[in-house]
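Engineer: Let me begin by handing over the structure; questions about it come next.
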Amino acid sequence: MQSINFRTARGNLSEVLNNVEAGEEVEITRRGREPAVIVSKATFEAYKKAALDAEFASLFDTLDSTNKELVNR
């Protein structure tokens, strides 16, 4: 992952976006702040889907446990 500061990113935005389009993740740092990461839309959507899948799996595990407890009463 490439890591650059905000000023460099702003001055080279076209190049940064070209790198992201080519599949690279770019971290942008700002003095005293949490860094941000730029990724392609496809990568971002894959991350979101994975997070939602994990959340649904957790919910289904909870529901399954609850159902088993109710059946075994």
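Note: Cβ is positioned from N, Cα and C throughout, glycine not excepted.
Don't expect the noted substitutions in this model, because it carries the original residues.
Heads up, here are the entries from Swiss-Prot:
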MUTAGEN   Phe44 to Ala  Significantly decreases repressor activity, binds DNA less well, inhibits doc normally
MUTAGEN   Tyr47 to Ala  Decreases repressor activity, binds DNA less well, inhibits doc normally
MUTAGEN   Lys48 to Met  Decreases repressor activity, binds DNA less well, inhibits doc normally
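Please situate the listed features within the shown structure.
Structural biologist: Around the Cβ of Phe44 (mutagenesis position), the number of neighbouring Cβ atoms within 10 Å comes to 12.
Tyr47 (mutagenesis position) falls within a helical segment according to DSSP.
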Engineer: What is the Cβ neighbour count of Tyr47 (mutagenesis position) at a 10 Å cut-off, with all protein chains included?
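Structural biologist: So the number of other Cβ atoms within 10 Å of Tyr47 (mutagenesis position) is 11.
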Engineer: Report the same-chain neighbours of Lys48 (mutagenesis position): residues 6+ apart in sequence with Cβ closer than 8 Å to its Cβ, ordered by sequence.
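Structural biologist: Within the chain, Lys48 (mutagenesis position) has no Cβ neighbours under 8 Å at 6 or more residues' separation.
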